[in-house]
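Chemist: Pasting the feature list from Swiss-Prot:
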- TYR16: active site, proton donor (ACT_SITE)
- ASP40: active site, proton acceptor (ACT_SITE)
- ASP103: substrate binding site (BINDING)
- TYR16 to Phe: Reduces activity 2000-fold. Reduces activity 10000-fold; when associated with E-103; N-103 or L-103 (MUTAGEN)
- TYR16 to Ser: Reduces activity 20-fold (MUTAGEN)
- TYR57 to Ser: Reduces activity 100-fold (MUTAGEN)
- VAL127 to Ala: Slightly reduces activity and reduces protein stability; when associated with A-125 (MUTAGEN)
Amino acid sequence: MNLPTAQEVQGLMARYIELVDVGDIEAIVQMYADDATVEDPFGQPPIHGREQIAAFYRQGLGGGKVRACLTGPVRASHNGCGAMPFRVEMVWNGQPCALDVIDVMRFDEHGRIQTMQAYWSEVNLSVREPQ
C-alpha cells in the first residue's frame, strides 16, 4: 500500500482536530497505529502503543471541556507527513487558558498516525478572559 497523499494527510489532520474539539477520545485513539508513539510535548519521553496513548488522552481531555481549532492551514508532504498549527482552549488550575501548539504527524500506509510530536511549552500558554 502507498502512504497517504498530501490531500489525505490534510484531511486526516483536520479530522484529528475535530475529534479533539468534541472530546471523542475513542475515535482519536483509533486514528493511531497499534505501535504508534506520541511525544507531547516534544522532548518528553515518548508514549508507546494505543493503550498508553489512550491513557494519555483520557488524562488530558477527560477532565473537562477542551476546545480545539486550527489556526492555520495543514501543511502536508508527499511522504505521509504533515504539520498543523492549532489552539487548545481549556481551564488550567481554575483559570481559562489557551495553548498554541504545532503538531507534526507521520502516517502509515493505512492512514493511521505512526508518530505525533506536539511542539509547545509554557511560553505558548496564555490566560483568557472568562466567558
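Along the chain as shown, the residues are counted starting at 1.
Glycine too: its Cβ is placed from the backbone N, Cα and C atoms.
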Chemist: Is the residue listed as 'substrate binding site' helix, strand or coil when read with DSSP?
Modeler: strand
Chemist: What Cα-Cα separation, expressed in whole Å, is found between ASP40 (active site, proton acceptor) and TYR57 (mutagenesis position)?
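Modeler: That separation, Cα to Cα, works out to 11 Å.
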Chemist: Closest of the mutagenesis positions to the residue listed as 'substrate binding site', Cα to Cα, picking from TYR16, TYR57, VAL127?
Modeler: TYR16
Chemist: Whose Cβ, among the recorded positions ASP40, ASP103, has more other Cβ atoms within 10 Å than any of the rest?
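Modeler: Buried the deepest by this measure is ASP103.
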Chemist: List the Cα distance (Å, whole number) between VAL127 (mutagenesis position) and TYR16 (mutagenesis position).
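Modeler: Between the alpha carbons of VAL127 (mutagenesis position) and TYR16 (mutagenesis position) there are 24 Å.
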